[in-house]
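Single-structure report; data block below.
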Amino acid sequence: MPDYLDDLRLAHVLADAADAATMDRFKALDLKVETKPDMTPVSEADKAAEELIRGHLSRARPRDSVHGEEFGVAGTGPRRWVIDPIDGTKNYVRGVPVWATLIALMEAKEGGYQPVVGLVSAPALGRRWWAVEDHGAFTGRSLTSAHRLHVSQVSTLSDASFAYSSLSGWEEQGRLDGFLDLTREVWRTRAYGDFWPYMMVAEGSVDLCAEPELSLWDMAANAIIVTEAGGTFTGLDGRPGPHSGNAAASNGRLHDELLGYLNQRY
């Protein structure tokens, strides 16, 4: 079995560098922001953080390929680093501290690339989460100061906390009725958004979360952290992993019900 612990240590080094770069420009009055063709914002900090990570990887892992949100895919091979330099750019540019750098290492396996290392670093919140395949999921500020994550044991929707990002995507995909039905069945709903609800599923403070449209870089790190914490991460089609263009994550006990509601009348 491959040992990915050296890759995890590298992911922490990458995150440390990205944290310094992104925090340096967070709330800067002269922050430059552009609009991408898909009408989403990108800041100078997004680009700088991804370039920084790519530079480190080119020196530390020259044979690995890289797939980043801002600069696409570079290289080929069985190992691929997937990077979202700032997940939550809209929050970042408005001074909201809920944003993070997402770093995943994916390896070619049967059925395609699968995440084997994942790290989420949210420096404005002072939080970091990570996981390695078959080694569990953890949170802390460093490898030497961490505690293990476990999903909740909640087994009924009436006791469950459900998190999401926004309503518009569910309506655009014709899934709003099922989504609203689900919100009526659960104990609590909150629109935490972006990476955060997945980390809370892994921590056991949220039981369910879902988003109707995502890219690989939005999901790769989140997926392995949730699953290594004992949870379930699939697309809305039930396919395991971050490959469906959308996501559903849970403590596992409620996953079938989550998918059932979000797929009804669709």
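Placement of Cβ uses the backbone N, Cα and C atoms for every residue, glycine included.
Noted in Swiss-Prot for the protein shown:
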BINDING   Glu69, Ile86, Asp87, Gly88, Thr89, Arg190, Asp218  substrate binding site
BINDING   Glu69, Asp84, Ile86  Mg(2+) 1 binding site
BINDING   Asp84, Asp87, Asp218  Mg(2+) 2 binding site
MUTAGEN   Gly118 to Arg  Requires histidine to grow
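Features per Swiss-Prot, on structure.
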residue: Glu69; record: substrate binding site; DSSP (3 states): coil
residue: Asp84; record: Mg(2+) 1 binding site; DSSP (3 states): strand
residue: Thr89; record: substrate binding site; DSSP (3 states): helix
residue: Gly118; record: mutagenesis position; DSSP (3 states): strand
residue: Arg190; record: substrate binding site; DSSP (3 states): strand
residue: Asp218; record: substrate binding site; DSSP (3 states): helix
Same-chain residues at least 6 positions away from Ile86 (substrate binding site) with a Cβ under 8 Å from its Cβ, in sequence order, are Thr22, Ser43, Ala45, Asp46, Ala49, Tyr92, Trp99, Ala100, Thr101
Check the Cα distances from Asp84 (Mg(2+) 1 binding site) to each of the recorded positions Gly118, Arg190, Asp218 and keep only the ones within 10 Å. Asp218
What are the sequence-distant neighbours of Asp87 (substrate binding site), meaning same chain, six or more residues apart, C-beta distance under 8 angstroms? Trp99, Ala100, Thr101, Leu102, Val120, Asp194, Phe195, Trp217, Asp218
Check each residue in the chain of Glu69 (substrate binding site) that is at least six apart in sequence and keep those whose C-beta is under 8 Å from its C-beta; list them in sequence order. Asp46, Glu50, Ile83, Asp84, Pro85, Ser215, Trp217
Among all protein chains shown, how many Cβ atoms are found within 10 Å of the Cβ of Arg190 (substrate binding site), not counting that one? 14
About how far apart, in whole Å, are the alpha carbons (Cα) of Gly118 (mutagenesis position) and Gly88 (substrate binding site)? 17
Ten-angstrom check, please: count other Cβ atoms within 10 Å of the Cβ of Thr89 (substrate binding site), all chains counted. 21
Going by C-beta under 8 A and a gap of 6 or more residues, the same-chain neighbours of Gly88 (substrate binding site) are Val96, Val98, Trp99, Ala100, Gly193, Asp194, Phe195
Enumerate the residues of the same chain, Asp84, Asp87, Asp218 excluded, that satisfy the criterion Cβ within 8 A of the mean position of the Cβ atoms of the recorded Mg(2+) 2 site; list them in sequence order. Glu69, Ile86, Gly88, Ala100, Leu102, Asp194, Phe195, Leu214, Ser215, Trp217, Met219, Ala221
